[in-house]
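What Swiss-Prot notes for the published mutagenesis of His104 to Ala is this: Suppresses transport. Where Swiss-Prot documents Asp108 to Ala as a mutagenesis experiment, the accompanying text is: Abolishes iron and manganese transport. For the mutagenesis of Glu111 to Ala, Swiss-Prot gives this note: Abolishes zinc transport. Abolishes iron and manganese transport; when associated with A-108. The structure shown keeps the original residue. While the structure shown retains the original residue, Swiss-Prot records the mutagenesis experiment Asp144 to Ala with this note: Abolishes iron and manganese transport. Reduces cadmium transport. For the mutagenesis experiment Lys154 to Arg, the note given by Swiss-Prot reads: Suppresses ubiquitination and loss of activity; when associated with R-179. Annotation of the published mutagenesis Lys179 to Arg in Swiss-Prot: Suppresses ubiquitination and loss of activity; when associated with R-154; the original residue is retained in the structure shown. Recorded in Swiss-Prot as a mutagenesis result, His205 to Ala or Glu carries the remark: Suppresses transport. Among the mutagenesis experiments that Swiss-Prot reports, Ser206 to Ala is described with the note: Suppresses transport.
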Amino acid sequence: MASNSALLMKTIFLVLIFVSFAISPATSTAPEECGSESANPCVNKAKALPLKVIAIFVILIASMIGVGAPLFSRNVSFLQPDGNIFTIIKCFASGIILGTGFMHVLPDSFEMLSSICLEENPWHKFPFSGFLAMLSGLITLAIDSMATSLYTSKNAVGIMPHGHGHGHGPANDVTLPIKEDDSSNAQLLRYRVIAMVLELGIIVHSVVIGLSLGATSDTCTIKGLIAALCFHQMFEGMGLGGCILQAEYTNMKKFVMAFFFAVTTPFGIALGIALSTVYQDNSPKALITVGLLNACSAGLLIYMALVDLLAAEFMGPKLQGSIKMQFKCLIAALLGCGGMSIIAKWA
């Protein structure tokens, strides 16, 4: 079921890509610099190339550290998944994901889809970024809800013979063990849906920012951008790694999910380098494609951070039973959001 949900989200993103390329900018009245080489004196492809190659390996290592740290936390006594420290770290990582959606991905989408390089009609007459982010959040909600309910219904059918078909009786003393087990399985499924959908949104965003870095040749800003992206990927990986850990996948699946997260930004950088002769980040088609993808990623990340991560944690029995823990986790979430807000100055 979780794999079907991820497949649906991938299909939606692919449809958006095809739609963006189907929209023709042929009659554009954009300035001449749109889709052409920049006149910025800082642009130097020969000097930028070694920096971008270094960025591939540095960001790869930072991503591996970020996503791998939570996965190895079971081997550290004070970082057990049921402990207070791990809960605080999860809230910090959730704040990072929320900050990524609000401070990085969504503003980029607004900037791209309102660029002067795009036609006045329709791009400047309708807030496509906000609309698609909202739609993406609702679609994520639908997938999250339907995947859980379908699993619950399927599991309920499987235990009907033991319940003798009496779904309206108050025989809690007989069905309680089954219900607890069913609830545990449903929660595990939710963790798995969360991990897969969150990984999808992060991967799309990571490829996009990697592509942008690989295509740029601005030596005045590239060093700061690389440093910011290292912190960005490491902290974002912590959030994803925590979700993968809770999903209780097999070691092989954990490795595969961590691997794909770690390599997506370096892959995007390599792709940007390879396409740097033909890809122009200010061309209409590039702006539309990346802008639409960023809007969808933003809606997904914001929903996942607020609903499936922060709200689920704060409304759970652990935090509801301790005002002190609520305060600590709130501070951690604010620090995560604040950190990503600071990084937004450079990336």
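Including glycine, each Cβ sits where the backbone N, Cα and C put it.
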Among Asp108, Glu111, Asp144, all listed as mutagenesis positions, which has the most CB atoms within 10 Å of its CB? Asp108
Rank the mutagenesis positions His104, His205 by the number of other Cβ atoms within 10 Å of each Cβ, and give the residue at the low end. His104
Tell me the Cα distance separating His104 (mutagenesis position) from Ser206 (mutagenesis position), rounded to the nearest angstrom. 11
What is the total of other Cβ atoms whose distance to the Cβ of Ser206 (mutagenesis position) is within 10 Å? 28
Please report the distance from the Cα of His104 (mutagenesis position) to the Cα of His205 (mutagenesis position), rounded to the nearest angstrom. 10
Work out how many Å separate His205 (mutagenesis position) and Glu111 (mutagenesis position) at their Cα atoms, rounded off. 15
What does the structure give for the C-alpha distance between Glu111 (mutagenesis position) and Asp144 (mutagenesis position)? Integer Å is fine. 30
